[in-house]
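Enquirer: Feature annotation from Swiss-Prot assigns S-adenosyl-L-methionine binding site to Thr184, Thr185, Glu203, Phe204, Asp228, Ala229, Asp248, Val249, Ala250, Gln251. Looking at Swiss-Prot, you'll find the mutagenesis Asp248 to Ala noted as follows: Decreased RNA 2'-O-methyltransferase activity.
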Amino acid sequence: MKSAASSRGGGGGGRGGGGWGSWGGGRGGGGGAGKGGGGDGGGQGGKGGFGARARGFGGGGRGRGRGGGDGKDRGGGGQRRGGVAKSKSRRRKGAMVVSVEPHRHEGVFIYRGAEDALVTLNMVPGQSVYGERRVTVTEGGVKQEYRTWNPFRSKLAAAILGGVDQIHIKPKSKVLYLGAASGTTVSHVSDIIGPDGLVYAVEFSHRAGRDLVNVAKKRTNIIPVLEDARHPLKYRMLIGMVDVIFADVAQPDQSRIVALNAHTFLRNGGHFLISIKANCIDSTASAEAVFASEVRKLQQENLKPQEQLTLEPYERDHAVVVGVYRPLPKSSSK
């Protein structure tokens, strides 16, 4: 009885030394013998604080070994944790400088921040169209909101980042967009042309057309047209002459579709951009052969291609052809 009492009572003062105090940064120094250390070896040692959990149980005199070393190790770890938190605090203090720079294409911008991104000035601040990220930048004391433009979801954005020389879409332009789908790219065209421009968005799918109409409800410069782009005369009464045609219809006869709409709506000297998906036209031929064939078809319709650009790495076997529409002058009859 005497021996047991001595064992349990001898180490009672060691608890504050190595265990509990060490979690907060090693204040206890790790030198304590633990809850039950320091007796005559008659009783089992107690817990030595948080650090003791990884140690095994031993025989007589075990209280000292269990309580001593582990509390010290854990205390050291507490100091290391404090170091990490301090480093993070220093990083938070240095605020990141963000800015927006105009792109060489008028109405398009480059966001400089943690990650650079292509952006357009949001025509409807506070509203996203397809879940894109919005960023706010203060310029001259005025807050401006921009929408990031994902090149993996937009052929036009992919062409811009790919280095296309001209897109011919700028503020106040009138644009005919064939194959508008749910309005992802159309919404960015809406941002570019601004409130003084117009984009006529033609889409045949009624399911995508519903989304397009919802986008147009908040953007007054979008006019949705739910019709087949193969029959431009069906919507002739809705659309005036335009400056630019952008086509993303992904159909085997897309060159003919562009030509029909150009003859009906595109002004002389107007421009066109057509996104060509090689597999949709001829899956047996190489992409280069398909692109060359489509260019020849455009030339036969008085659509003069000026530039051709592939869309890798954003799209596979895709190309954008940019050109000008110049119909042959009418011969005077005598």
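Placement of Cβ uses the backbone N, Cα and C atoms for every residue, glycine included.
In this structure the noted substitutions are not present, so the sites keep their original residues.
Show me how these features fit into the shown structure, please.
Expert: Residues near Glu203 (S-adenosyl-L-methionine binding site) in space but far in sequence (CB under 8 A, at least 6 apart, same chain), listed by position: Gly179, Ala180, Ala181, Gly209, Leu212, Pro224, Val225, Leu226.
Within 10 Å of the Cβ of Asp248 (mutagenesis position) there are 21 other Cβ atoms, across all protein chains.
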Enquirer: Given that the record lists Thr184, Thr185, Glu203, Phe204, Asp228, Ala229, Asp248, Val249, Ala250, Gln251 as binding S-adenosyl-L-methionine, what is the largest C-alpha to C-alpha distance among them, in Å?
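Expert: Max span of the S-adenosyl-L-methionine binding residues, Cα based, is 19 Å.
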Enquirer: Could you tell me which three-state DSSP class Thr184 (S-adenosyl-L-methionine binding site) falls into?
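Expert: SS state of Thr184 (S-adenosyl-L-methionine binding site) = helix.
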Enquirer: For Thr184 (S-adenosyl-L-methionine binding site), list the number of other Cβ atoms lying within 10 Å of its Cβ atom.
Expert: 20
